[in-house]
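**Q** I grabbed these lines from Swiss-Prot:
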type	residues	note
MUTAGEN	E296 to A	Leads to general drug-sensitivity
MUTAGEN	K300 to A	Leads to general drug-sensitivity
MUTAGEN	K306 to A	Leads to general drug-sensitivity
Amino acid sequence: MHYRFLRDSFVGRVTYHLSKHKYFAHPEEAKDYIVPEKYLADYKPTLADDTSINFEKEEIDNQGEPNSSQSSSSNNTIVDNNNNNDNDVDGDKIVVTWDGDDDPENPQNWPTLQKAFFIFQISFLTTSVYMGSAVYTPGIEELMHDFGIGRVVATLPLTLFVIGYGVGPLVFSPMSENAIFGRTSIYIITLFLFVILQIPTALVNNIAGLCILRFLGGFFASPCLATGGASVADVVKFWNLPVGLAAWSLGAVCGPSFGPFFGSILTVKASWRWTFWFMCIISGFSFVMLCFTLPETFGKTLLYRKAKRLRAITGNDRITSEGEVENSKMTSHELIIDTLWRPLEITVMEPVVLLINIYIAMVYSILYLFFEVFPIYFVGVKHFTLVELGTTYMSIVIGIVIAAFIYIPVIRQKFTKPILRQEQVFPEVFIPIAIVGGILLTSGLFIFGWSANRTTHWVGPLFGAATTASGAFLIFQTLFNFMGASFKPHYIASVFASNDLFRSVIASVFPLFGAPLFDNLATPEYPVAWGSSVLGFITLVMIAIPVLFYLNGPKLRARSKYAN
């Protein structure tokens with residue numbers, strides 16, 4: 001682990017301030033540091049500095065550089081611009097930038113192993129809290145007995161957890177984009193609260209209290225899911241971003257399936273309450289590890305801190321940072337608009353976002369519906385034990401991993417290499433893979449439903465579930481990348497916040513009616529066939545959505561006031 005990981009971690013920052021900058025000092029605070037002339041109090045801007053950064057006219061990414069997706073926007077091409085802007089004198093202010101294109105303090109210049117370790121940490125964090133969504137579901141029967149409630153009510157804690165991490169991004173995503181807060185402090189503080197909440201959740205003695213605690217747990221679990229992709233983008237070059245996001249999202253997509261796997265073992269060996277003690281332990285371990293090893297990577301926050309250090313060293317109050325300039329111009333009204341209204345406006349008014357939200361919400365809901373459907377067949381028909389039922393969820397993980405190993409080399413061939421060859425690459429490059437994912441998703445649902453009968457081997461439904469999961473992974477990856485490449489940087493946070501809220505609300509209600517849907521459509525020979533077929537026909541129709549984007553993507557983006 002590199003020294004800067006500890007220096008810029010939560011513990012490192014606290015130690016730095018408590019020791020009055022004696023420990024974990026930064027390069028600018030070294031005795032032999034030579035302050036660049038432009039930061040000195042008596043520095044006079046020359047004609048060469050006249051082309052200053054215009055914060056209102058030019059979108060700047062979180063590394064303090066012109067945003068790649070904003071450049072060359074006239075031809076709707078995805079391009080990259082990693083050139084540092086050396087023109088950093090803005091009127092009477094001196095805007096702090098990186099010390100050259102190869103500044104080692106810039107996370108995008110970290111060595112590959114350090115980037116990989118950072119992405120692993122974000123993925124582990126996501127997995128350690130995200131498995132909490134369905135971790136207790138193997139113990140629902142025991143929960144129903146203890147609290148004297150029905151199945152639908154016993155499913156409410158799952159529903160409210162999912163709603164919680166749909167609402168959370170409306171609060172935490174804007175905070176993580178503010179230079180004062182950054183990403184790491186939000187990760188650590190919310191993770192600490194999540195860990196603490198697992199204690200009363202494990203001890204609560206009524207369903208109302210359990211539901212409230214589960215909602216709060218989901219709310220404080222949301223930053224890693226909502227901001228994890230942005231953290232990956234902090235350290236990964238633009239042309240490698242789809243690969244980095246795929247690596248991180250393995251934890252996000254596989255996490256809910258790990259929950260029932262461990263939950264089934266704990267329920268059999270102890271009780272449903274121990275599923276929450278397990279969450280306390282695993283997320284607590286994650287908290288301790290990340291306190292020491294998770295560095296800040298948000299460029300605006302790092303430059304904000306650098307500006308503060310340079311002001312202290314030089315006594316020059318003209319020194320500022322991009323983040324400080326943005327905060328000084330942000331009004332309370334603008335903050336409310338960006339945080340609460342714009343995600344809703346974009347969802348309703350943008351056809352591209354609305355259609356993607358509907359499709360992804362459906363796919364997301366199907367994955368959560370498996371937590372209700374698997375017991376109907378594997379326990380009710382094949383008489384699996386609870387632990388054996390837990391292992392069946394690993395078929396979802398296997399399907400996702402296989403899809404990732406196929407997706408990464410394909411996307412490198414179709415996206416990364418053309419960009420490195422300086423060829424034009426359009427957002428629609430992701431869509432053919434999404435169409436393939438849609439076909440796999442639909443095929444998997446039909447395979448799962450019609451192979452799950454009383455006479456065939458149970459491996460058939462597992463193959464169908466794995467195929468469904470593979471398709472879901474491809475749809476998630478490609479449509480998220482398509483949205484990220486299609487909209488202006490200023491609106492990306494609102495676009496994804498709307499998606500988080502929309503898909504979480506829709507997915508949260510599916511487990512409530514999942515079992516009744518399959519029970520009402522069941523036949524003696526095929527207990528889940530017709531229920532799966534209903535979902536299969538719906539997803540078959542929805543394949544038209546990526547096909548529409550592939551045929552008319554540029555036209556749809558041209559009509560949008562938010563798109564590139």
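Placed from the backbone N, Cα and C atoms, the Cβ positions cover glycine too.
Sequence unchanged from the original; the noted substitutions are absent.
Quick one: where do these features end up spatially?
**A** Counting only same-chain residues at least 6 apart in sequence, those with a Cβ under 8 Å from the Cβ of E296 (mutagenesis position) are D8, R13, G182, R183, T184, S185, L302.
The 10 Å shell around the Cβ of K300 (mutagenesis position) contains 24 further Cβ atoms across the protein chains shown.
Secondary structure at K306 (mutagenesis position), as computed by DSSP, is helix. Within 10 Å of the C-beta atom of K306 (mutagenesis position) sit 21 other C-beta atoms, taking all shown protein chains into account.
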**Q** Give me the CA-CA distance between K300 (mutagenesis position) and K306 (mutagenesis position), in Å, as a whole number.
**A** 10
